[in-house]
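The Fe cation 1 binding site annotation in Swiss-Prot covers HIS26, HIS55, GLU59, ASP107 and is backed by experimental evidence. Per Swiss-Prot, the feature Fe cation 2 binding site maps to GLU59, HIS74, HIS78, HIS102, ASP107. One natural variant named in Swiss-Prot is GLN64 to Glu, and its note says In minor component. Among the natural variants in Swiss-Prot, GLU79 to Asp has the note: In minor component. The residue drawn here is the original one. For the natural variant HIS83 to Asn, the note given in Swiss-Prot is In minor component. According to Swiss-Prot, the natural variant SER97 to Ala carries this note: In minor and major variants. Here Swiss-Prot notes a mutagenesis experiment, LEU99 to Tyr, with the remark: Decreased auto-oxidation rate. Among the mutagenesis experiments that Swiss-Prot reports, LEU99 to Unk is described with the note: Increased auto-oxidation rate (when X different from Tyr).
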Amino acid sequence: MGFPIPDPYVWDPSFRTFYSIIDDEHKTLFNGIFHLAIDDNADNLGELRRCTGKHFLNEQVLMQASQYQFYDEHKKEHETFIHALDNWKGDVKWAKSWLVNHIKTIDFKYKGKI
């Protein structure tokens with residue numbers, strides 16, 4: 001089922017991980033998907049892909065540095081999203097849902113651990 005998708009599609013405090021760099025990057029990802037929903041064009045998709053790659057790398061570095069036990073599972077989730085962006089079919093609803101559910105299930109597992 002999953003978590004409800006916010007409308008308007010913006011980050012809110014319920015998505016807080018309490019790591020400022022990660023929360024700031026999550027806000028950027030929400031913004032990128034929001035803009036893609038308004039105008040599904042190559043520029044918006046490219047910007048979202050760039051921001052997503054940067055965020056995933058930063059998050060993975062933090063997880064590796066702390067020897068986070070669910071690193072491999074988490075990285076596979078990231079790879080799924082990157083693959084979807086690299087093979088974009090225009091499914092903004094899926095992207096919105098993926099980010100919301102990824103943060104609230106997968107990312108929340110590392111709260112206080114990285």
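Just so it is clear, glycine is given a Cβ too, placed from its N, Cα and C backbone atoms.
Quantities reported herein were computed from a predicted structural model and do not represent experimental measurements.
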Residues flanking the Fe cation 2 site, with Cβ no more than 8 Å from the Cβ centroid of GLU59, HIS74, HIS78, HIS102, ASP107 and excluding those residues themselves: PHE56, GLN60, LYS75, GLU77, ILE103, ILE106
Around the Cβ of LEU99 (mutagenesis position), the count of other Cβ atoms that are within 10 Å: 22
Set of same-chain residues at least 6 away whose C-beta sits under 8 angstroms from SER97 (variant position): GLY2, ILE5
C-alpha spacing of ASP107 (Fe cation 1 binding site) relative to HIS74 (Fe cation 2 binding site), in angstrom: 8
Close binding-site residues near LEU99 (mutagenesis position), where close means Cα within 10 Å, chosen from HIS26, HIS55, GLU59: HIS26
Any further residue of that chain within 8 Å (Cβ to the Cβ centroid of HIS26, HIS55, GLU59, ASP107) of the recorded Fe cation 1 site: THR17, ILE22, GLU25, LEU29, PHE56, ASN58, ILE103
